[in-house]
Amino acid sequence: MAEAALEAVRSELREFPAAARELCVPLAVPYLDKPPTPLHFYRDWVCPNRPCIIRNALQHWPALQKWSLPYFRATVGSTEVSVAVTPDGYADAVRGDRFMMPAERRLPLSFVLDVLEGRAQHPGVLYVQKQCSNLPSELPQLLPDLESHVPWASEALGKMPDAVNFWLGEAAAVTSLHKDHYENLYCVVSGEKHFLFHPPSDRPFIPYELYTPATYQLTEEGTFKVVDEEAMEKVPWIPLDPLAPDLARYPSYSQAQALRCTVRAGEMLYLPALWFHHVQQSQGCIAVNFWYDMEYDLKYSYFQLLDSLTKASGLD
């Protein structure tokens, strides 16, 4: 009887993503031709937890005309920034039986630009991706070129962003599939970002496993050493590559339906909290994003319930 009840729960979980998709998940990421009003943004996008791409949202930013690799070289080239370095472009990702975190180096931005332009070489793949508001903390000289927040979003959400992050890296740098507890406004200033999404309702089809955390260490010879972080707890992470999923190992993922979009220069993506996302980029893509903490309300509680049931039922 207990097994029958458990199978009934599994059946409901398998059917839930399709039901949610029919009710509230778009078939493609919609476009807006201009920034929404605070009311429109909150009512039509934040409340229903739906992504959108907003055109003409950055037109008033000087950065849109000024930011380029030559401009960075002239204005902040001598500034040292934190750079994630990995052998294959995957930072904070599952590699083998480890959750691998990048080696972190402090490098002059001019050297990063040299690598991006093919003037210099460095072992591995470089990505300026340190979060925790690396734009104001590491590159404050660039702040006059953009707004410190997104006014209509700040008004709609009733708060200021927790972090303003700067992103610059090689085309080989990839962000593995994951979710965040932030309302994310992702602004591409130059180049393109390629996103793959899953709504939170796809959680029953998205596997998680526990991994020993480890960090890449760059040796003097230019090779990478894996160092286990023995003092840290195991990390739950998604082992699956959505671009080449191992369906023999994770057959349930075949029932998930991803959305894909490309965010181009001058466009802003609203990525709702709890949406799973995987990110690629063009070479030397320049982007800034604003993280607004989500409301930990009933919507969050329902997702936690879905997550817990997925784990308890053995679908994970």
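Placed from the backbone N, Cα and C atoms, the Cβ positions cover glycine too.
For the published mutagenesis CYS47 to Ala, Swiss-Prot gives the following note: Impairs homodimer formation. Counting only same-chain residues six or more apart in sequence, none has a Cβ lying under 8 angstroms from the Cβ of CYS47 (mutagenesis position).
The annotation domain 'JmjC' is assigned in Swiss-Prot to 128-307 on the grounds of sequence analysis.
Secondary structure from DSSP puts HIS178 (mutagenesis position) in a beta strand. Around the Cβ of HIS178 (mutagenesis position), a 10 Å sphere holds 13 further Cβ atoms from the protein chains shown. According to Swiss-Prot, the experimentally introduced change HIS178 to Ala is described as follows: Loss of peptidase activity toward methylated histones and reduced anchorage-independent growth of transformed cells; when associated with A-180 and A-277. Impairs L-lysine (3S)-hydroxylase activity. Impairs the interaction with DRG1 and DRG2.
Per Swiss-Prot, the feature Fe cation binding site maps to HIS178, ASP180, HIS277; the stated evidence is experimental evidence.
Here Swiss-Prot describes ASP180 to Ala as a published mutagenesis experiment; the accompanying note says: Loss of peptidase activity toward methylated histones and reduced anchorage-independent growth of transformed cells; when associated with A-180 and A-277. Non-local contacts of ASP180 (mutagenesis position) by the CB criterion (under 8 A, 6+ apart in sequence, same chain) comprise ALA273, LEU274, TRP291.
Same-chain residues at least 6 positions away in sequence with a Cβ under 8 Å from that of HIS277 (mutagenesis position) are, in sequence order, THR175, LEU177, HIS178, LYS179, PHE195, LEU196, PHE197, HIS198, LEU271. As a published mutagenesis entry, HIS277 to Ala appears in Swiss-Prot alongside the note: Loss of peptidase activity toward methylated histones and reduced anchorage-independent growth of transformed cells; when associated with A-180 and A-277.
Note: the Fe cation site is recorded as HIS178, ASP180, HIS277; in the same chain, THR175, LEU177, LYS179, LEU271, TRP275, PHE276 also have Cβ atoms within 8 Å of that site's Cβ centroid. In three-state terms derived from DSSP, CYS47 (mutagenesis position) belongs to neither a helical nor a strand segment and is classed as coil.
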